[in-house]
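Undergrad: So Swiss-Prot lists these for the protein:
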BINDING   C20, C23, H31, H35, C39  Zn(2+) binding site
BINDING   P270, G271, C272, G273, K274, T275, T276  ATP binding site
MUTAGEN   V18 to A  Reduced affinity for ubiquitin
MUTAGEN   P21 to A  Loss of affinity for ubiquitin
MUTAGEN   V22 to A  Reduced affinity for ubiquitin
MUTAGEN   I32 to A  Loss of affinity for ubiquitin
MUTAGEN   N33 to A  Loss of affinity for ubiquitin
MUTAGEN   L41 to A  Normal affinity for ubiquitin
MUTAGEN   L42 to A  Normal affinity for ubiquitin
MUTAGEN   P44 to A  Normal affinity for ubiquitin
MUTAGEN   T294 to A  Loss of ATPase activity
Amino acid sequence: MEVSGPEDDPFLSQLHQVQCPVCQQMMPAAHINSHLDRCLLLHPAGHAEPAAGSHRAGERAKGPSPPGAKRRRLSESSALKQPATPTAAESSEGEGEEGDDGGETESRESYDAPPTPSGARLIPDFPVARSSSPGRKGSGKRPAAAAAAGSASPRSWDEAEAQEEEEAVGDGDGDGDADADGEDDPGHWDADAAEAATAFGASGGGRPHPRALAAEEIRQMLQGKPLADTMRPDTLQDYFGQSKAVGQDTLLRSLLETNEIPSLILWGPPGCGKTTLAHIIASNSKKHSIRFVTLSATNAKTNDVRDVIKQAQNEKSFFKRKTILFIDEIHRFNKSQQDTFLPHVECGTITLIGATTENPSFQVNAALLSRCRVIVLEKLPVEAMVTILMRAINSLGIHVLDSSRPTDPLSHSSNSSSEPAMFIEDKAVDTLAYLSDGDARAGLNGLQLAVLARLSSRKMFCKKSGQSYSPSRVLITENDVKEGLQRSHILYDRAGEEHYNCISALHKSMRGSDQNASLYWLARMLEGGEDPLYVARRLVRFASEDIGLADPSALTQAVAAYQGCHFIGMPECEVLLAQCVVYFARAPKSIEVYSAYNNVKACLRNHQGPLPPVPLHLRNAPTRLMKDLGYGKGYKYNPMYSEPVDQEYLPEELRGVDFFKQRRC
């Protein structure tokens, strides 16, 4: 369970205030410990001073302090309740201590200088403040806002925390020394990289193509975390492919931008952006002091839900604070578990956001569904998939190669640091977008697998052949992408709505005598993992319902196909089903029996009062008593007559009714 932090709570800002001994900022006493943990990472040992603005960017430029320095800072700062401004001698002494660990002694005025290479190398070794967008690192540049705040009065704790996070994220996409090296200058890109950045344009968030990364840097960025999670956007500006639901001027987007979030059920196929939209709502909620809690119905229990609701009641009663509860895979909760939300959604204790791949009409309690707004997210179009993939490719520093140009990037041996470490063919990007079938998660993870596999295979080849490994000559082709995905990502759920959609499409295609469409829907189901016996049972039904007496042998064909599937199974039985499907599509159709039987059922359901009794002459008379009561009296045994027998077989109340002529009671 994930819960948003209390940093922006206006109530907590009114509690007892204390001063941080490191950065001199005022904050509630309850948060001093967590603040010190972050503050000691951002400020090197020996540089505590009361000025709130000017020293902060300089300390970031020097990089995080070593673990030993952090412990010294903690022991020194804990003994100071109200530290004074250090003298020049004390400042020099503290900087000398830093120099013992490998740093250089520098005066306070040198804080504005760009970070040194050694400082930049320290950044990956220590945790940094959370970033608002994936793939971005802290910048070593001093922000202009920090320079202007050098002589400002001490800020409130909320303002200081906001600027610390803003400075930790940085302004650029590259490393802190990117501007100093000039590697982020578009003049250092080659022509194809510049064209790729221009083509990406505003759809990539307005950021330029990142600087060229070494192959090992790309490998490290892709290891340990799925690329789909790393590239998850935080804003609606980077949320692509769902313009119908959250596009400009839509009702939902207006509600999200004004932070008036209703209870929602997000329904759509896997990888269409349900969880990402909830993540964007969570990011926006934290800025407005709204508590956001995440649960997954796959592992959460009813007690977990009750605990969250109890906390939400306390937050609302004491702090007047809203709570948004996001339930992923909400269809995994049974009806009694879903009933737990009803009174609390009704009275506004929580705002419920549920995500599901199943039809809410079948899987979500009707009472709960009536209290939520259903947002249908469609499968991502190919254009949106290309944009999402290009955003990830640019963040990895991979250069898109125009297949129409004959230049081979592997033909030259330049080792310039600004040269891209990896290339990918533009047709490989298009192929990946098509094979992903609208699933952004499958597409991004397929890209990650293709990149890692290509790097590993080239490294192994160079090792076996005795050649020197040249990471700047790696090319990802269309075949690499196909091997990474193996086959098209087929969306099919044997227990969900797509299951019923496909069997309905097969049934209607055979009824319409379209043999091509019938084969397509059959293959779609079987390749998606459908049980062949289920399809065979439906064909038996079709033989009597839609073909009927127009071709009585169709029922024999269907039963034979079912038995054959039972005998040999998949994949051999697929041709048996295909033969039966084509036979049914070509066969004449008749619903005479099917319609007549439906008329009989309607007659029985609409009959008023008790059903009419069976006529006496049609009753069986196995005993003497029944014969004495008139059972079977007057019945004419038809085989004994050469001519048709004039005899009534329906109850007297139904005489004259012809169910085959579409007459209803």
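Any Cβ shown, glycine's included, is placed from N, Cα and C.
Burial and contacts for the listed features, if you can.
TA: In the three-state DSSP scheme, C39 (Zn(2+) binding site) is classed as helix. Counting only same-chain residues six or more apart in sequence, the Cβ atoms lying under 8 angstroms from the Cβ of C39 (Zn(2+) binding site) belong to C20, V22, C23.
Shown in sequence order, R232, D328, A355 are the residues of the chain, 6+ apart in sequence, with a C-beta less than 8 angstroms from the C-beta of T275 (ATP binding site).
The C-beta environment of V18 (mutagenesis position), restricted to residues of the same chain at least 6 apart in sequence and closer than 8 Å, consists of M26, M27, P28, A29, I32. DSSP classifies V18 (mutagenesis position) as strand under the three-state reduction.
P21 (mutagenesis position) is surrounded by 20 other CB atoms, counting those within 10 A of its CB over all protein chains shown.
Cβ-based neighbour count (10 Å, all protein chains) for I32 (mutagenesis position) stands at 17.
Applying an 8 A CB threshold to same-chain residues 6 or more apart, the list for N33 (mutagenesis position) is empty.
The Cβ of L41 (mutagenesis position) has 16 neighbouring Cβ atoms from other residues within 10 Å, across all protein chains displayed.
DSSP assigns T294 (mutagenesis position) to a strand.
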Undergrad: Note the Cβ centroid of P270, G271, C272, G273, K274, T275, T276, the recorded ATP site, then list each other residue of that chain whose Cβ lies within 8 Å of it, in sequence.
TA: G268, P269, L277, A355, L377, A440, R441
Undergrad: Hey, does DSSP put C23 (Zn(2+) binding site) in a helix, a strand, or just coil?
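TA: Going by the DSSP assignment, C23 (Zn(2+) binding site) belongs to neither helix nor strand, so it counts as coil.
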Undergrad: By the count of other Cβ atoms within 10 Å, pick out the sparsest of the binding-site residues P270, G271, G273.
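TA: With the binding-site residues P270, G271, G273, fewest surrounding Cβ atoms within 10 Å: P270.
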Undergrad: What whole-number Å value do you get for the CA-CA distance of H35 (Zn(2+) binding site) and L42 (mutagenesis position)?
TA: 11
Undergrad: I'd like to know which of the recorded positions P21, H31, L41, L42, T294 sit within 10 A of C272 (ATP binding site) at the Cα level.
TA: none
Undergrad: Take the C-alpha atoms of T294 (mutagenesis position) and H31 (Zn(2+) binding site) and report the distance between them in angstrom, rounded.
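TA: Roughly 23 Å, rounded to the nearest whole number.
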